[in-house]
Amino acid sequence: MAKKALLIGINYPGTAVELRGCVNDVHRMQKCLIELYGFANKDIVIMIDTDKSCIQPTGKNICDELDNLIASGQSGDFLVFHYSGHGTRIPPGIEDSEDPTGFDECITPCDMNLIKDQQFREMVSRVKEGCQLTIISDSCHSGGLIQEVKEQIGESHMKPVDKVKEQIEESHMKQPKLGIASYFLNIVMNLLATCGVSKSQRDRGGGEESFRGEIELEKDETLDIKTRYLPFESYLSLLKEQTGQTNIEPVRIRQTLLKLFGEDPSPNRQRGLSDLGNCEVDAGDSGASRLNAVTDNGILLSGCQTDQRSEDVYVTRTGKAYGAFSDAIQMILSAPRKDKKKITNKELVSEARVFLKKRGYSQRPGLYCHDRFVDKPFICY
């Protein structure tokens with residue numbers, strides 16, 4: 001039985017969307033895997049963008065290393081892929097109109113070569129029978145990052161219109177005497193929520209400040225909060241900077257990515273990129289019948305839902321920086337358990353939700369996997 005891991009942290013140093021806690025998340029997870037789960041340091045690959053001696057977390061390098069990790073796994077092995085960095089989402093192509101989240105969720109490598117949920121699905125579907133791959137993604141819009149895997153905890157597999165309807169009905173049940181103005185205000189606020197604008201972010205104002213904020217704590221301590229969300233305009237700006245291409249058209253972003261990066265991925269991933277032509281969203285069948293049909297050996301723990309943002313936290317007094325979800329995981333795993341049993345995937349995600357809610361975060365972690373993994377111990381047995 002082998003235990004292997006690929007840990008990726010991207011801070012995007014020197015850019016307008018720089019983060020502070022992603023690389024720290026990687027080092028904390030590395031320590032956790034070694035001390036709590038018996039991983040050998042030689043079997044952990046680290047990719048960070050703050051140390052040039054490390055393999056740089058470009059789109060191609062991430063895909064290559066994840067391919068290597070999956071190819072090396074045999075029956076009885078436990079594999080871990082941890083990602084901390086920016087995330088984004090784009091409308092699906094015509095071939096993905098049945099995506100139950102209604103969007104293509106992506107992670108954002110340091111070279112802006114997006115890795116989409118279909119690519120994760122294709123790679124994870126190659127995990128061998130009897131081998132288990134656990135993916136932890138502390139990034140915005142990470143709910144549903146592996147396409148077509150069953151949602152066990154979360155609300156990402158609902159179409160936006162269904163989410164609005166559910167939220168309005170729930171609000172009406174709690175406050176049945178709302179006036180007409182308040183009723184329609186609720187509709188507007190819930191529509192904003194489906195676009196990834198949470199209440200806490202709306203409260204912080206618009207523009208750049210819409211994904212930054214501060215929380216005052218006791219003893220003159222302040223948390224500087226920045227979400228791990230890369231606005232499309234910022235993504236385009238960084239893409240132009242990274243590639244030297246100044247004439248990138250937003251409406252042709254998929255074709256542009258294929259042109260810029262299509263030669264880098266493997267043939268299978270090239271196919272995934274070549275399908276990025278049409279940006280229509282189909283609100284039809286959720287494709288639930290396909291869930292569990294593929295990627296049976298992959299488990300995803302997401303930092304938030306597909307329409308939410310994961311927080312990057314900086315403690316001004318101590319200088320500590322971390323992802324809110326990554327911190328929740330570490331705090332929960334390090335706490336003694338009364339029953340002395342190993343924490344399960346379901347328990348970890350459920351407890352992380354409570355942990356974050358108590359601390360004022362709006363993000364809700366999710367669990368995506370086959371039914372048989374829900375109550376299995378986190379990472380390994």
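Note that Cβ sites are derived from N, Cα and C of the backbone, with glycine treated the same way.
HIS86 (active site) falls within neither a helix nor a strand when secondary structure is assigned with DSSP, and so counts as coil. Counting only residues at least six positions away in the same chain, the Cβ atoms of ILE10, TYR12, VAL17, LEU19, ILE107, THR108, SER139, CYS140, ARG228, TYR229, LEU230 sit under 8 Å from the Cβ of HIS86 (active site). The active site feature in Swiss-Prot is assigned to HIS86 (among others).
CYS140 (mutagenesis position) counts 32 other C-beta atoms within 10 Å of its own C-beta, drawing on all protein chains shown. Taken residue by residue with DSSP, CYS140 (mutagenesis position) is part of neither helix nor strand, so it is coil. Swiss-Prot gives this note for the published mutagenesis CYS140 to Ala: Loss of protease activity.
The active site annotation in Swiss-Prot covers CYS140 (among others).
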